[in-house]
Structures are given as structure tokens and as C-alpha cells.
Amino acid sequence: MKKVFITTGTEHYLRQLMANYTGGNVTLLQNFSQSLLYQESTGEKLFQEGAEYRVLQSSGSIKGFGVVVFEYIHLRDEEIPIFLQMYQRASLHFSETPGLQSTKLTKAMNMNKFLIISFWDSEVFFHDWKKSPLSKEITNIMRKNNTQSGFSHEDIYHYPEFSHDAK
């Protein structure tokens with residue numbers, strides 16, 4: 001089973017962790033307020049702290065540049081089938097979405113917290129997608145079904161990482 005592991009910390013600390021794990025598939029992602037390490041693996045996580053998600057669906061391939069968007073969605077048990085059906089329907093159009101490199105639908109290992117991870121050529125393409133009819137339809141359906149999507153949030157990170165920390 002493929003998993004995604006995420007841990008956060010200062011850039012300096014995360015770079016030290018990366019230096020210790022030369023063989024691992026670990027990527028440093030950053031925005032202007034936060035840094036995180038992202039690992040995809042069928043094995044064990046390389047760091048002790050952080051979140052663990054099971055990959056439910058994956059499409060596309062990562063080019064090695066751009067932005068990564070993390071969309072966190074908390075759902076009640078009865079909302080999960082509706083959400084999964086909407087995601088499945090939307091995923092049929094991902095290959096046609098300009099600037100979209102890859103998507104991953106993941107679920108936290110011990111709660112009804114989903115994380116949609118999408119890799120984009122640039123932040124502009126992501127914002128264009130959010131304005132698209134399909135994205136708006138999904139948002140409206142979630143609101144109509146009284147989901148907790150209003151409590152969800154998204155974070156945008158750049159890759160490859162940039163360096164603030166000369167240490």
C-alpha cells in the first residue's frame with residue numbers, strides 16, 4: 001500500500017533530516033511561511049513526527065518543478081461516499097486540465113480527513129482550475145450536502161525548494 005508522509009519544521013531542521021536520508025524519496029516543499037518534507041513510499045516513513053496518509057487514487061506524473069497544493073477536507077462518515085463519487089467524476093477530466101501534472105487522493109490513517117495533493121506547472125493554473133465550472137460544481141455539491149468543507153483549507157508550496165537559510 002502506497003503512503004504519503006508529511007512532517008513540518010524549520011527549513012534548517014528539515015534540510016538536516018534530508019541529509020540523513022540520502023536514499024529516501026523525500027522532497028522539501030516551501031512557501032513563504034512554512035516548510036515541510038513530503039515522502040511517498042510503500043515502506044516505512046523516514047521521519048519520526050508528522051502525518052501519515054494512505055494513497056487511494058493517483059494520476060499523472062510529477063515534472064520536478066512548479067507548485068504543490070494540499071487541500072485538506074474533513075468529512076463525516078455519511079459524506080464520504082458523496083465526496084468519493086465527486087472526486088472520481090472530476091478525476092476523469094484531470095488529464096485535460098491545463099498545467100496539472102499529477103494528483104493524489106489520500107486519506108489519513110486514523111480519521112476521516114482527506115488530503116488532495118495536486119502538482120501544477122504554476123500557481124496560475126491552480127487558480128484557473130478553482131474558477132472552472134467543474135471545480136465550482138464540486139464546491140456547490142459539497143455545500144448543498146452540508147459537508148464540513150467550510151472547515152477545510154488549502155496550502156500551496158513551491159518546488160524545487162528555494163533557500164532562505166544559509167546554515
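Each Cβ is built from the backbone N, Cα and C atoms, and glycine gets one as well.
Sequence unchanged from the original; the noted substitutions are absent.
Taken from Swiss-Prot, the feature domain 'ABM' covers 67-154, and the record attributes it to sequence analysis. Recorded in Swiss-Prot as a mutagenesis result, Tyr53 to Ala carries the remark: No effect in heme-degrading activity. Under its mutagenesis entries, Swiss-Prot includes Tyr87 to Ala with the note: No effect in heme-binding activity. 37.0% reduction of heme-degrading activity compared to wild-type. For the mutagenesis of Phe126 to Arg, Swiss-Prot gives this note: No effect in heme-binding activity. 24.8% reduction of heme-degrading activity compared to wild-type. The structure shown keeps the original residue. Quoted from Swiss-Prot, the note on the mutagenesis of Trp129 to Ala is: 61.9% reduction of heme-degrading activity compared to wild-type. Recorded in Swiss-Prot as a mutagenesis result, Ser135 to Ala carries the remark: 21.9% reduction of heme-degrading activity compared to wild-type. Under mutagenesis, Swiss-Prot gives Met142 to Ala with this note: 24.8% reduction of heme-degrading activity compared to wild-type.
Features as recorded by Swiss-Prot, highlighted on the structure.
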residue : record               : contacts (Cβ under 8 Å, 6+ apart)
Tyr53   : mutagenesis position : Lys3, Val4, Phe5, Ile6, Thr106, Lys107, Ala108, Met109, Leu115
Tyr87   : mutagenesis position : Gln57, Leu105, Ile116
Phe126  : mutagenesis position : Val67, Val69, Gly99, Ser118, Trp120, Ile156
Trp129  : mutagenesis position : Thr97, Gly99, Leu100, Trp120, Ser135
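Taking H, G and I as helix, E and B as strand and the rest as coil, DSSP gives the domain 'ABM' (67-154) the counts 42 helix, 27 strand, 19 coil.
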